[in-house]
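*Asks:* Pulled these from Swiss-Prot:
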- 39-294: domain 'ABC transporter' (DOMAIN)
- CYS61 to Ala: Abolishes palmitoylation. No effect on function and subcellular location (MUTAGEN)
- GLY87, SER88, SER89, GLY90, SER91, GLY92, LYS93, THR94: ATP binding site (BINDING)
- LYS93 to Arg: Strongly reduces cholesterol transport activity, but has little effect on biliary secretion of campesterol and sitosterol. No effect on ATP-binding and on expression of ABCG5 and ABCG8 (MUTAGEN)
- LYS93 to Met: Disrupts sterol transport activity. Decreases expression of both ABCG5 and ABCG8 (MUTAGEN)
- ILE194 to Val: No effect on cholesterol and sitosterol transport activity; when associated with G-196 (MUTAGEN)
- SER196 to Gly: No effect on cholesterol and sitosterol transport activity; when associated with V-194 (MUTAGEN)
- GLY197 to Asp: No effect on cholesterol and sitosterol transport activity. Mildly reduced expression of ABCG5 and ABCG8 (MUTAGEN)
- GLU219 to Asp: Decreases expression of both ABCG5 and ABCG8. Disrupts sterol transport activity (MUTAGEN)
- GLU219 to Gln: Strongly decreases expression of both ABCG5 and ABCG8. Disrupts sterol transport activity (MUTAGEN)
- 389-646: domain 'ABC transmembrane type-2' (DOMAIN)
- ASN585 to Gln: Loss of one N-glycosylation site. Abolishes N-glycosylation; when associated with Q-592 (MUTAGEN)
- ASN592 to Gln: Loss of one N-glycosylation site. Abolishes N-glycosylation; when associated with Q-585 (MUTAGEN)
Amino acid sequence: MGELPFLSPEGARGPHINRGSLSSLEQGSVTGTEARHSLGVLHVSYSVSNRVGPWWNIKSCQQKWDRQILKDVSLYIESGQIMCILGSSGSGKTTLLDAISGRLRRTGTLEGEVFVNGCELRRDQFQDCFSYVLQSDVFLSSLTVRETLRYTAMLALCRSSADFYNKKVEAVMTELSLSHVADQMIGSYNFGGISSGERRRVSIAAQLLQDPKVMMLDEPTTGLDCMTANQIVLLLAELARRDRIVIVTIHQPRSELFQHFDKIAILTYGELVFCGTPEEMLGFFNNCGYPCPEHSNPFDFYMDLTSVDTQSREREIETYKRVQMLECAFKESDIYHKILENIERARYLKTLPTVPFKTKDPPGMFGKLGVLLRRVTRNLMRNKQAVIMRLVQNLIMGLFLIFYLLRVQNNTLKGAVQDRVGLLYQLVGATPYTGMLNAVNLFPMLRAVSDQESQDGLYHKWQMLLAYVLHVLPFSVIATVIFSSVCYWTLGLYPEVARFGYFSAALLAPHLIGEFLTLVLLGIVQNPNIVNSIVALLSISGLLIGSGFIRNIQEMPIPLKILGYFTFQKYCCEILVVNEFYGLNFTCGGSNTSMLNHPMCAITQGVQFIEKTCPGATSRFTANFLILYGFIPALVILGIVIFKVRDYLISR
């Protein structure tokens, strides 16, 4: 086979690329050099049980089949080296990274051991030892690069001065060539920001803040153009040279990247087909009778060679046999035995350094909550459209009511009672929706960020929830006061300042309850559209059962009457009815006494309507307020519990 241009002396990086065949453990015994950090993965296997049929097919749903995702994978890599894990979609690349980093869910069966500097790690130590950059870059879009990294540093590192955080962030940005975009916003699909390659660098920078010795990156070049992908790999290779272990998975690598990797591993259906240096890879496949053609991309050639072609049954059998032959050949090769020897030698070598845990001395619970609150507030305050809509969406609804009703009357023949009942019904029914719309629009991105950062150990998911709750409280109060101030006096409701205060307080509660109920459901259901539908259904049902406006509560079936006590609409409606109707006197047809016998003239005082619609509500006015506002902390506590459970389920 002719010499490949990227393995010639001019194209290679000198001794850096050739050191994989002789580990530093062996070098140390010869030259006496200081041993470096090492990562060993020994006989790792992972399988899950899947149901045969869909959940609605009871017979087939009860049957299960075991799926082997990883099978007897062993790797060895040292600091100063970068390893590339190749494989087609579904080959187990991401699962292998999850297994090494301790992020695999416990729903499957994991076997094997992971060693760092010869020490087997416990599950609770994985998070403190490895940094993991996911394939998707999830950030708060309205923060700048500098702010994003600074808040991450404040969450991850010990409490210190602002100068300490600034120096740390500036050093990392300089190392990753981000200084020129430090004050640019991250951006999103709604508005421009930094480029995809720069976003990927920010993801890497966020992990580097804790000085990790082992970094893993899942598909870091996916979605990037050729030049940017090459720059990212060069950057990672440079990071590896600075006494780090770097492992990346790549789906479709370019030939130019071949020379930058110290070790290359190839996975097929969860089995290791090869793991070694680029030179060892060329020699291994050449000895197996599959030399790489001159001027071909070794990545493409050997990925095609180790993939199973499922286009036809004959091709599938043929290619599967070839892959099995290559797997057996690798397990019998000196390269594989050298991997096992290095892992075993590291376990008993006493000169290796201790396990290199990340620099991690984070602030306490309330310190993290304060950082999250400041970060959430700064991010959401820059979203001008969201801020404006939060403040005026209730007011917009109120303006429609004003244009429709103009001003409520005291004449029962002109709809004095009916107009007030319709107004209160709309107010109690609409205010939870505005809260729900806010949460559905703003919280899913915060949830995505917290899902990722909580896996990095920066904080717990419920702390992000509580930070959002504290952030929305003042906005909700201001929005409700603006809405109430315009609607209450313009519509001509009971002209008393104290009544206006009760009115505003009564409408604030369902607005908050609607938003917090949405947050609770967002902790259970991933799709915001489904949450939207659930909240709408619950709000309509609660209003029908609890308000007493559609059907007299006393005439309801006992189960519905009992169910009404668990709806916040019952207490809110009783408060608003008493607040508006108590002490109110109605006229009927003016001075025309012939109209006094009209059925609509039966109600001449507001107290009559109160006793007819919600008997005893006047005496329960204070209790109703306490119960209504009791829903708010109850939902917050329920949300914290659910997000704690979510934290556990994602990490298990």
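Using N, Cα and C of the backbone, Cβ positions are placed for all residues, glycine too.
Original residues fill every noted site, and no substitution is shown.
On this model, are these features tucked inside or out on the surface, and what's nearby?
*Replies:* For SER91 (ATP binding site), the same-chain residues 6+ apart in sequence whose C-beta sits under 8 angstroms from its C-beta are LEU267, THR268, TYR269, GLY270.
Taking Cβ-Cβ distances under 8 Å and a sequence gap of 6 or more within the same chain, the neighbours of LYS93 (mutagenesis position) are ILE85, LEU86, GLY87, ASP218, GLU219, THR249, HIS251, LEU267. Reduced to three states, the DSSP call for LYS93 (mutagenesis position) is helix.
Taking the Cβ of ILE194 (mutagenesis position) as reference, residues of its chain lying under 8 Å away and at least six apart in sequence are, in sequence order, VAL145, VAL181, GLN184, MET185, ILE186, GLY187, VAL202.
In the three-state DSSP reading, SER196 (mutagenesis position) counts as helix. Taking a C-beta cut-off of under 8 angstroms and a sequence separation of 6 or more, SER196 (mutagenesis position) has the following same-chain neighbours: ASP137, GLY223, LEU224, THR228.
Over all protein chains present, the Cβ of GLY197 (mutagenesis position) has 19 other Cβ atoms lying within 10 Å.
A 10 Å cutoff on Cβ-Cβ distances gives GLU219 (mutagenesis position) a total of 19 other Cβ atoms nearby, all chains included.
Remark: ASN585 (mutagenesis position) has ASN410, THR604, GLN605, GLY606 as non-local neighbours, by Cβ distance under 8 Å and separation of at least 6 in sequence. DSSP classifies ASN585 (mutagenesis position) as strand under the three-state reduction.
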*Asks:* State the Cα to Cα distance, in Å, between GLY92 (ATP binding site) and GLY197 (mutagenesis position), rounded to an integer.
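*Replies:* The separation of the Cα atoms works out to 25 Å.
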*Asks:* Name, in the order they occur in the sequence, the residues of the same chain whose CB lies under 8 A from the CB of GLY90 (ATP binding site) and which sit 6 or more residues away.
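*Replies:* GLY90 (ATP binding site) has long-range Cβ partners TYR269.
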*Asks:* Which residue, out of the binding-site residues SER88, SER89, THR94, shows the minimum number of other Cβ atoms inside 10 Å of its Cβ in this structure?
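*Replies:* Comparing Cβ neighbour counts within 10 Å for the binding-site residues SER88, SER89, THR94 gives SER89.
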*Asks:* Whose Cβ lies within 8 Å of the mean position of the Cβ atoms of GLY87, SER88, SER89, GLY90, SER91, GLY92, LYS93, THR94, the ATP site, other than those residues?
*Replies:* THR95, THR249, HIS251, LEU267
*Asks:* Taking just the CA atoms, what is the gap between SER88 (ATP binding site) and GLY197 (mutagenesis position) in Å?
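*Replies:* About 23 Å separate the Cα atoms of these two residues.
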*Asks:* Looking only at C-alpha atoms, tell me how far GLY197 (mutagenesis position) is from THR94 (ATP binding site), rounded to the nearest Å.
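*Replies:* The separation of the Cα atoms works out to 21 Å.
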*Asks:* Which whole number is the mean pLDDT over the domain 'ABC transporter' (39-294)?
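*Replies:* Reported value for the domain 'ABC transporter' (39-294) is a mean pLDDT of 87.
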